[in-house]
Each structure stands twice: as structure tokens, then as C-alpha cells.
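Down below is the structure, laid out as C-alpha cells.
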Amino acid sequence: MGQKISGGVKTVSRNDSQSTFKPIIPRELQADFVKPARIDILLDMPPASRDLQLKHSWNSEDRSLNIFVKEDDKLTFHRHPVAQSTDCIRGKVGLTKGLHIWEIYWPTRQRGTHAVVGVCTADAPLHSVGYQSLVGSTEQSWGWDLGRNKLYHDSKNCAGVTYPAILKNDEAFLVPDKFLVALDMDEGTLSFIVDQQYLGIAFRGLRGKKLYPIVSAVWGHCEITMRYIGGLDPEPLPLMDLCRRTIRQKIGRTNLEEHIQQLQLPLSMKTYLLYKNRR
């Protein structure tokens, strides 16, 4: 699921039992799917510390009663097997500025008919009777339905939009167990990244709001983990940070630490290039 095939991502035709393969970034649309520089910068940095991940984890006080955060793993919640119920949980931290990225781990076998990931305000509903794509059902939330490949916002009044946008009607994008959510409150956009491939902007117009990570689930005993990757402030990066990024780009990510250690540089500079001064 989500395997790279000749630079693309696997898609499945709904009208054919045979798997079909096509590039996720067609040549004519390639510019639309270029990963924004700030996202690239953030993903090049070391992931957030455990303490910061816990700060941005699921909120055990802001959830459906059919959900609980695990005692032995505060980054993961468990949903009770309650029939005819759709259940949500919000993250602890409401985001108003900066770029933020978090990883969702949601096993494909635990998604069921309605599995939605996105963001919401503090007023978005967290429970409904029956099965539905609850995230994105009102004006207070924005969600990506992983099974339907649809984006929903105020879906009671507005139809869902296909995402990734390049999918044809007879294709379904298989979202793997792990993927990234990128919320840029400075630009007011929400986007997703799968297998290091940026899938384009899912939602716009989010500036000026206070938004929380959220998922809605229907599968009994499903367990979903959220791991905060990190954030970037709105201010431009210092010149030293930009120089570090340029050097790391020139070296490349393969065996990066080994290559940096071989450079004829002072230890303090090697430490800086490897971000070891941060943790």
C-alpha cells in the first residue's frame, strides 16, 4: 500500500481486479505537487523530543466516551467496539501559527467503512450515532476520508472533493499505515505526505483559526497513534540554519552522518550540521 513503483504510488482500479500503476505526479501537474520549502526544511530536522510529542498527543479529556488514551502509550488511543457509533478525539494543542507536521499511524486493517483524519475547531462534534465521516461533516472540521479518497468540509451541504486531485473516477489511492499531516497556519493550508511524496494542498482558508488534530473512527478495538514531528515559527530561519540546510542538501541524505564526519571541519561545526546541539 502506497508502494513506490517507478517513482509513483500504487493505485487500484475500482472496475478491474487487476492493480494498475500510474505516477502520482504526472508531468503536466508536477509543479502542483512540489513539496513546499518550509515542509522540506522541517522534515530535514530531527524529530521532536518525547516531551514535545506528549505535549502534542491525544487529549484524554477531549474525546468521545467510546475512546480512551492508553496508559502505557500516551501517543495512542483505543476505541471500544460500540456498534452504530462514530467517535473522535482531539489533540491537546490548538494551533494558531507556524507550520506543524505530525505522523498518523493507523493500520489499514483497522479502518473500516469511515476513517477520517484532519483538523477541527474546539466546537467540532466528537460523537454521532451511526457510521459516518464525522470529521468534515460540519463547518468546524476539515477531513480526508482515507477509504473514499475524499476531502470533506461541511459535507452536509457540500460534496466531497477527490484527493489526491489527480485520481480518476476508476482509481483508488491506497493510503498506507503511516502518513504525515502538514498544517501551515501561516499560509492557512492543510496537506498530506505519503511515502515522502507530497500530495498537494487539501484545504485552504484556515488562517486566523485555532485548529486541533482530530480523527474519526468506527472500527472496534482500533488503535491510532499520533506522533508530533515538529514545528517551524513564522519568522524566517536564521542565516546559519539556511547554510546548514544547503550543506546537508549538497551532501544528500544517504549516509549523511558518515559523510559529515569525514569533512575537514571543527567538531563544533559537525555537531551543528548534525543537529546534535539541539537535543
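Sequential numbering from 1, following the chain as shown.
Cβ atoms here come from the backbone N, Cα and C positions, even for glycine.
Just so you know, the substitutions we noted aren't modelled in this structure.
The domain 'B30.2/SPRY' annotation in Swiss-Prot covers 36-233 and rests on sequence analysis.
A mean pLDDT of 81 is what the model gives for the domain 'SOCS box' (234-279). Here Swiss-Prot flags 234-279 as domain 'SOCS box'.
Around Y131 (mutagenesis position), taking its Cβ as the centre, 16 other Cβ atoms fall within 10 Å, counting all chains. Secondary structure at Y131 (mutagenesis position), taken from DSSP and collapsed to helix, strand or coil, is coil. In Swiss-Prot, the entry for mutagenesis Y131 to A states: Does not affect binding to Elongin BC complex. Abolishes interaction with vas. The structure shown retains the original residue.
With a cut-off of 8 Å between CB atoms and residues at least 6 apart in sequence, the same chain places R111, T113, H114, A115 near G147 (mutagenesis position), listed in sequence order. In Swiss-Prot, the entry for mutagenesis G147 to Y states: Does not affect binding to Elongin BC complex. Abolishes interaction with vas. The structure shown retains the original residue.
Of all the Cβ atoms in the protein chains shown, 17 others lie within 10 Å of the Cβ of R148 (mutagenesis position). Recorded in Swiss-Prot as a mutagenesis result, R148 to W carries the remark: Does not affect binding to Elongin BC complex. Abolishes interaction with vas.
With a cut-off of 8 Å between CB atoms and residues at least 6 apart in sequence, the same chain places R207 near E187 (mutagenesis position), listed in sequence order. One mutagenesis experiment catalogued in Swiss-Prot, E187 to A, is accompanied by this note: Does not affect binding to Elongin BC complex or vas.
Annotation note: R204 (mutagenesis position) sits in a coil segment as assigned by DSSP. Looking at Swiss-Prot, you'll find the mutagenesis R204 to S noted as follows: Does not affect binding to Elongin BC complex or vas.
In sequence order, R79, Q110, R111, G112, A115 are the residues near W219 (mutagenesis position), counting only same-chain partners six or more apart with C-beta under 8 A. Record note (Swiss-Prot), mutagenesis W219 to L: Does not affect binding to Elongin BC complex. Decreases interaction with vas. The unchanged residue is displayed.
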